[in-house]
Amino acid sequence: MLTSPSNALHSSTPQFWPLRRSKLCRSRNFPRFHSGERSSGGGGKLCSLSLLSGSGAGKFSVRALVRPDDTDDADSVGDGSLAFPNHVSVKIPFGNREILVETGLMGRQASSAVTVTDGETIVYTSVCLADVPSEPSDFLPLYVHYQERFSAVGRTSGGFFKREGRTKDHEVLICRLIDRPLRPTMPKGFYNETQILSWVLSYDGLHAPDALAVTSAGIAVALSEVPNAKAIAGVRVGLIGGEFIVNPTVKEMEESQLDLFLAGTDTAILTIEGYSNFLPEEMLLQAVKVGQDAVQATCIAIEVLAKKYGKPKMLDAIRLPPPELYKHVKELAGEELTKALQIKSKISRRKAISSLEEKVLTILTEKGYVIDEVAFGTIEAQPDLLEDEDEDEEVVPEGEVDQGDVHIRPIPRKPIPLLFSEVDVKLVFKEVSSKLLRRRIVEGGKRSDGRTLDEIRPINSRCGLLPRAHGSTLFTRGETQALAVVTLGDKQMAQRIDNLEGSDEYKRFYLQYTFPPSSVGEVGRIGAPSRREIGHGTLAERALETILPSDDDFPYTIRVESTVIESNGSSSMASVCGGCLALQDAGVPVKCSVAGIAMGMVWDTEEFGGDGSPLILSDITGAEDASGDMDFKVAGNEDGVTAFQMDIKVGGITLEIMEKALIQAKAGRRHILAEMAKCSPPPTLSLSKYAPLILIMKVHPSKVYSLIGSGGKKVKSIIEESGVEAIDMQDDGTVKIMAIDVASLERAKAIISGLTMVPSVGDIYRNCEIKSMAPYGAFVEIAPGREGLCHISELSAEWLAKPEDAYKVGDRIDVKLIEVNEKGQLRLSVRALLPESETDKDSQKQQPAGDSTKDKSSQRKYVNTSSKDRAAAGASKVSSGDELVLKKKDVRRATGGSSDKTMNSNSSTNEESLVNGEATIS
């Protein structure tokens, strides 16, 4: 099966390290530098740059590889100071305006560093590379960190340490926006760790820094030594008043119906992410076209800047596996690998492919093609592979040795096998597997699980799995399964967002996506959410946000928790489908149902006998995502799109390809929505009995503070007394009460009604409790927290020496409001509710003789008839009887000392508190 090992020392293309970088050879296959000429004796003459340390068997060689023009320090000048690049400042187009790009002023020791200014928003970006390449893998060692400094807006962090903490979610999302368009432009085989740091140094609140940060990173990479293929740039497109605006301001985006971010090169689109209000596919393509034109203009300017001021690229650092290794792997595993890729079950297929990979590695190792132990990145001791040399020995070709020259020993040439590292074998095996998978799709029109290109996996969904959850759904599509759970709460459950503006922002709806390692049958880390989890959760959240009711129609904070139980591709879109059904199961009145689908693409290249046309795949699996050329997620209903995200793994795509993918995705969404309608058991469409109850009341805005109290004492006492969960009060007078049962909700309502009502003369209050006594009368609670004075003369129709002669604390009586003074103090009367006959009879009684003082005093304790009539005249009669209708009249707040028991009126009228002028206090 295997051909004989080659006599060649190495098979890879000779590699040269870049300017001003000294490297050490660490691989047996790494070539020596040979001079262009050979000695007359036919031996290879070593270049003077190849330094041999030690000789003979068991010795090892260390070769310092430096460019010939690096013998003199290029970074030094005559005075010993470092020679840094000159300060460069240019303007380049950025949508409908220009941005200022500066380099050479800051971060001069980095591979490249730029500051990009838009208005008064400034983003600084630096690029640095490791001197030593990391171990080869199928993942580019690119690390992006984006941070918004509080000092950019003249603020300081509110934390104890007064410095920026861990990366916030929206910063993670911008990190992903920077990372995703850069990766496709990086060449395979480049393993030097690359770090991109991007900081917002100044923010004017008008020009958003996200698209600016992506463009800044594209400029920095173009100027650096990173061997990227093309420069990239990013823009944001909004739809305002029916017109597409490139890079709109923050205020303009508040009115936009579209939030589209696009990044690419001067010829192709690399990344798209956006959210809209059921935007038709045709308008979405128009927006992409507008954004692509803006990106193209920016990228052309960046390319010109890079050619003039950029550093030489590290093309010589690219290390690819030897071409012969592909041939060996195909010979050993081609047929078996093709059969393994046709296994429908993901786990069974993965185990079969893994077993075959180990088999190939074992065979190559036994044949002597694989190095047993490779410590990539360390200096390796190795015998000289060409020959053993001593200082007193001269090596001459065999047949030219004189018998008398005993000190000269001919050394025959031995064939040296071609050696591969274990990492190279695994990389090549994976690439061969990917090509075979793509070949099956292109040539046979069938995918690994037997589906056609536009076929969607079987779908099953169930609602109401979790009895105590407010809403739950298990959504299954093929081997991808998501458990979506909805929790309802009040504003205190809202997610607080810390931003540069410093304004308190709360998210009423948020989706949290979790991808545990068990979902793919692996053992892994469990901890804080990864960048991938944050990104996928945000995409699903924005897809569902459009269908939610307004806060006025549904005053709940909504949390959706999507846990991926099983994954084989498109788990974020499964979260959209499961989340939509879970919202309906929780009783959230959504506007419509939405679904999500992930689209893929495989090029029908000449390698497979094709013409280079794209093949669009619907509902891709994990293997198709990893081996394909595109991952395009689209969510929406039958008519429009709510969220979309596209990542390209090749040089980019055109608008025609995107249009084809959108049309196919629309058909797929309709099919998924039809399957979701078959959910069994279906969503309940009503609130769970375990969901909290929320009552909304309106009070006068001026009375909100009195309900809250000093330091929140009053509202806390209301919560404690009534037993509700929470009370939220807004500046406009809206009061939201949340409770788990109706009884506590009614108690809180009664308390707030009492505190917020405005009493009017003539109002009658039944069953009121006497709270305390004084020599001059009794204090009666007419509503929770509201008391009035019933003077001793108004407690009874008969004369009383003291209030205790008629009542005691705790007794309940009916009273009538007869006066409200200028301080808001209430004067009540029991006597005013007594029948007229008792009052008249009592007024005709004679006073005791000889007690003139008592007579005068008692006269003062009676209500003056004319005064009572004037009070009664202020009230309007109801047509059906003699009860008075409540007047909506504000009373200003009054305070008094504890000695005279002054009452306070701290709130406004509650229209539901009184009926026909009466309020029953239970």
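Including glycine, each Cβ sits where the backbone N, Cα and C put it.
Residues or ranges marked as domain 'KH' in Swiss-Prot: 692-752.
For the domain 'S1 motif' (762-831), the mean pLDDT of the prediction comes to 90. The feature domain 'S1 motif' is assigned by Swiss-Prot to 762-831.
Here Swiss-Prot describes ARG176 to Ser as a published mutagenesis experiment; the accompanying note says: Reduces RNA-binding affinity; when associated with L-184. DSSP assigns ARG176 (mutagenesis position) to a helical segment in the three-state reduction. ARG176 (mutagenesis position) is surrounded by 20 other CB atoms, counting those within 10 A of its CB over all protein chains shown.
The number of other CB atoms found within 10 A of the CB of PRO184 (mutagenesis position), across every protein chain shown, is 23. According to Swiss-Prot, the mutagenesis experiment PRO184 to Leu carries the following note: Reduces RNA-binding affinity; when associated with S-176.
When secondary structure is read from DSSP and collapsed to three states, SER202 (mutagenesis position) falls in the strand class. Within the same chain, the residues at least 6 positions away from SER202 (mutagenesis position) whose Cβ sits under 8 Å from its Cβ are GLU120, THR121, ILE122, ALA152, listed in sequence order. Quoted from Swiss-Prot, the note attached to the mutagenesis of SER202 to Asn states: No effect on activity or DNA binding.
A mutagenesis experiment is reported in Swiss-Prot for this position, GLY596 to Arg, and the note states: Loss of activity. Taking all protein chains in view, 30 other C-beta atoms sit within 10 angstroms of the C-beta of GLY596 (mutagenesis position).
One mutagenesis experiment catalogued in Swiss-Prot, ASP625 to Asn, is accompanied by this note: Loss of activity. Cβ contacts within 10 Å of ASP625 (mutagenesis position), excluding its own Cβ and spanning all protein chains shown: 18.
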If you measure GLY596 (mutagenesis position) to ASP625 (mutagenesis position) at Cα, how many Å is it? 16
List the helix, strand and coil residue totals of the domain 'KH' (692-752) as derived from DSSP. 32 helix, 16 strand, 13 coil
Do me a favour and check the Cα-Cα span between ASP625 (mutagenesis position) and PRO184 (mutagenesis position); whole Å is fine. 15
Looking only at the domain 'S1 motif' (762-831), how are its residues distributed among DSSP helix, strand and coil? 7 helix, 37 strand, 26 coil
PRO184 (mutagenesis position) to ARG176 (mutagenesis position): how many Å between their Cα atoms? 13
